[in-house]
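Down below is the structure, laid out as structure tokens.
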Amino acid sequence: MGPPSSSGFYVSRAVALLLAALAAALLLALAVLAALYGRCARVQPSDLHHSGVPDAASSPRGTQEEPLPTWPPRPTREPAGTATPGHWRPPGPWDQLRLPPWLVPLHYELELWPRLRPNEFQSPTLSFTGRVNITVRCAAATARLLLHSLFLDCESAEVRGPLSSGPRDGALGRVPVDDVWFAFDMQYMVLELGATLQPGSRYELQLSFSGLVYRDLREGLFFSIYTDQGERRALLASQMEPTFARSVFPCFDEPALKATFNITIIHHPSYGALSNMPKLGQSEKRDVNGSVWTVTTFSTTPHMPTYLVALAICDYDHVSRTERGQEIRIWARKDAIANGNAAFALNITGPIFSFLEDLFNISYPLPKTDIIALPTFDNSAMENWGLLIFDESLLLMQPNDQVTDKKAVISFILSHEIGHQWFGNLVTMNWWNDIWLKEGFASYFEFGVINYFNPKFRRNEVFFSNILHHVLSEDHALVSRAVSLKVENFTETSEINELFDLFTYNKGASLARMLSSFLNENVFISALKSYLKTFSYSNAEQDDLWRHFQMVVDNQSKILLPAPVKSIMDRWTHQSGFPVITLNVSTGAMKQEPFYLGKVQNQTLLTHNDTWIVPILWIKNGITQSLVWLDKSSEIFPEMQVSDSDHDWVILNLNMTGYYRVNYDKVGWKKLKQQLEKDPKAIPVIHRLQMIDDAFSLSKNNYVEIETALDLTKYLAEEDEIIVWYAVLVNLVTKDLVFDVNNYDMYPLLKKYLLKRLISIWNMYSTVIRENVAALQDDYLALVALEKLFETACWLGLEDCLQLSRELFKNWTNHPENEIPYPIKSVVLCYGVAFGSDEEWDFLLNMYSNKTKEEERIQLTYAMSCSKDPWILHRYLEYAVTAAPFTFNETNIMEVVAESEVGRYIVKDFLINNWQAVSERYGTQSLVNLMYIIGRTISTDLQITELQQFFGNMLEEHQKLTVRAKLQTIKNKNLENKKRNARMTAWLRKNT
């Protein structure tokens, strides 16, 4: 042993060796981390040679191999499997939502082989294999290819080319594929090449793949089980929109990347196959077990985006007809076809096609149209070119559908999907941020189509009930989104799915309608013809549409606009919300301001550009006036001043074609109230609707006093239009009011006030129900509004309503073939249970067990919650938790029961001992929803604390953090409702 050092520190040999080993290990670890840095999660193709991921530079691969990491598990349909936060990869184009512009797809040769066999569909999944050859044109030199792929296993990948320019497109060579890996979070397949693709050259990507088909998932490929002719059967279908094609085959899954498709489907011989185009031929092939399969090939499609690729494999029958040389077939269950359920849809489909062909002066380009009715289809309907897919409840007429709105619903949806053959299929938006260009216009033309075939159809009133009322109730600045969004605002694929909402469809349709109203229909259609012709088989952006409108406007002199079409319409599509237009009839002063919930006063919350260029169509004393424009925050229009005469009044927003609310000064509202009481018919129905809807919405949000809205209801004894009554009742007798009304003296006053006015319209329709209910089948507005009228009359205790409910319910329970009239069935079932015993409740339970349609089962689910017997409701909750006989996918029974006055206390008591079972059955989010429902009556901080303590053990930590804020919001809303209800009660005392 040597002497110690006089300075520093001493390290023994053993420690030195240990430190050296640790240092070496650290260096090795750093080297491995450096090598692995940037690696994305990969799925190893079975027959591909793999080596490490190169740097991000777009250059050919070297020959040096690197050690491979452990392969991660293959993706599943579980959300957690699609993200790769734990896997490293270098930054690159796979981090972007949009594909890089390196390749342009020209043509797909697609073969799909789902292993669907008769009587072999007990599993929740089945497998499929496929091959796709994609001809692409190289637009930028690259040694790396990106295309979309999700939940697919790549079996092989080759790149051939460049292709010769001859007629046979022969390959001049092959480009080595060194590696294939997947960026799961952005849903990309990445091919690393051994050579660089050259700009201007064409190549063919040859990919083999496999995946799973899920039962009832309704995304990509899915299969469904149904009953037909007494037997359980299966079918397979597709839903590619918006981004599910990539889960069926690797592809360039963006709407602007259109291509032609040759599709081949391999299927069991007992099934038939459908796709976008007519069948070209059939052959046979054997699988490895020697089983024979049918190979069906289809003709080449026009240029179209991947989201329109469609297929179905089924054992269905069909009915057909020919319209202008085009074959139209409707496919459905054999029972449904034999019973004639598809006849109505078949009879109107051809004429709708012909009408739109003539309107746009562009022929439908496909030789056939197949429409298939699936037993269930969550998307309602899909417009795939040549193969439209529907939920059968929205396409097929049942014998008991005569006194329903089913004919109108089928007509609306068929018109919408057929409208897409031009808006969306022929001309496609460049990207999903402008999805309203297809959905908004398809929704708008629903009404034009139906109005053409039924001139008595009340287009304005129906547009209000179906479109405008709903979207104006939900749209407001600060919270709602704009119709057209910036592409750069999107970062995740899931955000695309969120665009299929009220603003895309309803607001888009409303803006199209407003545009048509201030241009006139001829100019509107001329511009659309030009737009559709120019961009046929191509893509367009919103600015392209405005450009064609401007061209048509510039070529005429009758219509003068205060600004270019783009300047006018961009305000409406790029800004969220809508304006409130206020007119002072004494001075003619008009102003606009954004509509905010609760009329936000904090100006710092407002956007810098919070005005619109507003078209004002208006009437004075019943006479239509010239269009004026409000293109600034305020302006004076002397022509809108009114005199002191009782006969002088003004209404803005003719036919409710403008997308805004209208307010008046006190004199203006008083003039309209006086006119309603003197001669309501002098004001058109659509404007009686408008005044009621605007006044109540404005009062709810503090723009006018509630008394102003209530004053407009005094005349209602003279109102015989049920759609106006509908507007009154949905605004006045709200769910919150019904839920809380027993806490106030309002109910007896409201009962007396409304029944005095409602009795006339009630007598009219109750007589029809008793004596000639079939007369309602062509009265769409009555079918829409009757349920609310009936529900309110019974809630107010109108004895004739209660008696009619008892009669209809008893007649049905004694003879189930005597159907309760559909428009009021939910109300009759509810009151039948409410005034019945366990015998009536058990009857509904038995009916529920024998029903197969989800719509009918949900209706019965709600009705059974109407019982007023605590023990029955408690038993109902036990059934709900044990799931027998209730299926998991249906309505959350706990929440339904909690909605009733009796039920909310039963649910609260039930949760004390059963919250774990409720959480397992419905999820912890349901507990949050239940807390909000039960909390509808809270009005103090102490009640909030008590409710939080009650639910404290049931909620997850992250939910507890947000719950108190939500309960505080509910409390504030309840306090506002109390103030509002107190003022309503005071007004009713004076006017009853």
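Each residue, glycine too, has its Cβ placed from N, Cα and C.
Here the original residues are kept at every noted site.
Per Swiss-Prot, active site, proton acceptor is recorded for E417, and the stated evidence type is sequence analysis. E417 (active site, proton acceptor) falls within a helical segment according to DSSP. Neighbour count (other Cβ atoms within 10 Å of the Cβ, all protein chains): 26 for E417 (active site, proton acceptor).
According to DSSP, Y505 (active site, proton donor) is assigned to a helical segment. Taken from Swiss-Prot, the feature active site, proton donor covers Y505.
Look at S380 (substrate binding site): DSSP puts it in coil. For E241, S380, A381, M382, E383, N384, the entry in Swiss-Prot reads substrate binding site.
In the shown protein chains, 24 other C-beta atoms lie within 10 A of the C-beta of H420 (Zn(2+) binding site). The Zn(2+) binding site annotation in Swiss-Prot covers H416, H420, E439.
Among the natural variants in Swiss-Prot, A139 to T has the note: No effect on coat pattern. The residue drawn here is the original one. Around A139 (variant position), the C-beta neighbours below 8 angstroms that are at least 6 residues distant in the chain are P101, W102, L103, V104, P199. A139 (variant position) carries neither a helix nor a strand DSSP state and counts as coil.
Under its natural variant entries, Swiss-Prot includes A139 to N with the note: Associated with atypical swirled coat pattern.
Among the natural variants in Swiss-Prot is D228 to N, noted as: Associated with blotched coat pattern. The 10 Å shell around the Cβ of D228 (variant position) contains 19 further Cβ atoms across the protein chains shown. When secondary structure is read from DSSP and collapsed to three states, D228 (variant position) falls in the strand class.
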Would you mind checking how many other C-beta atoms are within 10 angstroms of the C-beta on A381 (substrate binding site)?
20
Near Y505 (active site, proton donor), which residues of its chain come within a Cβ-Cβ distance under 8 Å, counting only those 6 or more away in sequence?
E439, G440, S443
M382 (substrate binding site) CB neighbourhood, other CB atoms within 10 A:
22
With a 10 Å radius around each C-beta, find which of these binding-site residues (S380, N384) has the fewest other C-beta atoms nearby.
S380
To see if you understand the setup: which same-chain residues, six or more apart in sequence, place their Cβ under 8 Å from that of H416 (Zn(2+) binding site)?
A381, E383, A442, S443, F445, E446
Roughly how many angstrom lie between the C-alpha atoms of E241 (substrate binding site) and D228 (variant position)?
28
Within 10 Å of the Cβ of E241 (substrate binding site), how many other Cβ atoms are there?
25
Taking the residues E241, S380, A381, M382, E383, N384, which the record names as binding substrate, find the longest CA to CA distance and state it in Å to the nearest whole number.
13
Within 10 Å of each Cβ, count the other Cβ atoms, then let me know which of the binding-site residues E383, E439 comes out lowest.
E383
Whole-number Å only: compute the distance from the Cα of S380 (substrate binding site) to the Cα of E417 (active site, proton acceptor).
10
Distance check against H420 (Zn(2+) binding site) for the recorded positions D228, M382, N384, keeping those with Cα within 10 Å:
M382, N384
